[in-house]
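Now, the feature entries from Swiss-Prot:
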type	residues	note
MUTAGEN	K19 to A	Protein still acetylated in vitro, still forms complex with TacT1
MUTAGEN	K51 to A	Protein not acetylated in vitro, still forms complex with TacT1 which does not bind DNA
MUTAGEN	K51 to R	Mimics deacetylation, no phenotype in vivo when induced, TacT1 is less efficient at inhibiting translation in vitro, forms complex with TacT which binds DNA normally, no change in tacA1 transcription in vivo
MUTAGEN	K51 to Q	Mimics acetylation, severe growth arrest in vivo when induced, increases translation inhibition by TacT1 in vitro, forms complex with TacT1 which only binds 1 DNA site in vitro, no change in tacA1 transcription in vivo
MUTAGEN	K90 to A	Protein still acetylated in vitro, forms complex with TacT1 which binds DNA normally
Amino acid sequence: MLYKGCLMKSDVQLNLRAKESQRALIDAAAEILHKSRTDFILETACQAAEKVILDRRVFNFNDEQYEEFINLLDAPVADDPVIEKLLARKPQWDV
């Protein structure tokens, strides 16, 4: 989960208007998952927001942000034995 704040105690109120049919649909889905309407709405909204953020293809950085981004990309990767083992395996299509 990108924003762990989605799991924290609520400290702000969100108000929204919906059609009866929308509320009924949301309530039905929430009931299937054994969640309250509020929990269902907040969890699915956070998931959708994370997807939008993670699917970004264009990033607008100022010079300082761009330099930090490039430094992170150029930083050496920590050794990971699991990844090394995976990369050492012969692909199934080469067997």
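A Cβ is built for glycine as well, from the same backbone N, Cα and C atoms used for every other residue.
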Integer Cα-Cα distance in angstrom, K19 (mutagenesis position) to K51 (mutagenesis position): 25
Those residues of the chain, 6+ apart, with a Cβ under 8 Å from that of K51 (mutagenesis position): none
Secondary structure at K19 (mutagenesis position), reduced by DSSP to three states: coil
